[in-house]
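K.L.:
Pasting the feature list from Swiss-Prot:
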ACT_SITE  Cys89  active site, glycyl thioester intermediate
DOMAIN    4-164  domain 'UBC core'
MUTAGEN   Cys39 to Ser  No effect; when associated with S-141
MUTAGEN   Asn81 to Ala  Impairs degradation of UBC7-substrates, but does not prevent protein degradation
MUTAGEN   Cys89 to Ala or Ser  Prevents polyubiquitin chain attachment and protein degradation
MUTAGEN   Cys141 to Ser  No effect; when associated with S-39
Amino acid sequence: MSKTAQKRLLKELQQLIKDSPPGIVAGPKSENNIFIWDCLIQGPPDTPYADGVFNAKLEFPKDYPLSPPKLTFTPSILHPNIYPNGEVCISILHSPGDDPNMYELAEERWSPVQSVEKILLSVMSMLSEPNIESGANIDACILWRDNRPEFERQVKLSILKSLGF
């Protein structure tokens, strides 16, 4: 277990506890493992996700912050940049050099100066503004592009279902 990663994660946790961005709650799943965090992300206003609060899991590699964490929504949500298994696909979570399709600028990808807060804010931004040019869920991309009302209806239904309705 990397002491550098542990120290960095504890520092980031303290910062989030002290000054968490609105609509975001995050922290370690247990006291015994600082490398797996649970997150709650409130859907941004004026989006199909506005009425939802979404569970996600952040998994940090042992060499964090040299390598990016993985963020997965549990359960998955319908979104062009979220794989059907719930894994989020955005630039900030991609290692430098991880761009086979040449869609991303190097400065958009992961670097050790990024933080948990920046990741979660980027995910909130992604919920507001999907990037269908670099989609992870092709069906969601097509629905977003070709039938926005149906896309929004399906998102709202999934929110109601997640709330037990």
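Every residue, even glycine, has its Cβ placed from backbone N, Cα and C.
Quick one: how deep are these features, and who are their neighbours?
P.N.:
A simple way to gauge crowding: the CB of Cys89 (mutagenesis position) has 18 other CB atoms within 10 angstroms, across all the protein chains here. The DSSP secondary structure for Cys89 (mutagenesis position) is coil.
In the three-state DSSP classification, Cys39 (mutagenesis position) falls within a strand. All protein chains shown were included, and the count of other CB atoms within 10 Å of the CB of Cys39 (mutagenesis position) stands at 23.
The number of other CB atoms found within 10 A of the CB of Asn81 (mutagenesis position), across every protein chain shown, is 23. Look at Asn81 (mutagenesis position): DSSP puts it in coil.
The Cβ of Cys141 (mutagenesis position) has Pro80, Pro130, Ile132, Gly135 as same-chain neighbours under 8 Å, each 6 or more residues away in sequence.
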K.L.:
Would you mind reading off the Cα separation of Cys39 (mutagenesis position) from Cys89 (mutagenesis position), to the nearest angstrom?
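P.N.:
Pair distance, Cα basis, whole Å: 17 Å.
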K.L.:
State the Cα to Cα distance, in Å, between Cys89 (mutagenesis position) and Asn81 (mutagenesis position), rounded to an integer.
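P.N.:
With distance taken Cα to Cα, Asn81 (mutagenesis position) is 5 Å from Cys89 (mutagenesis position).
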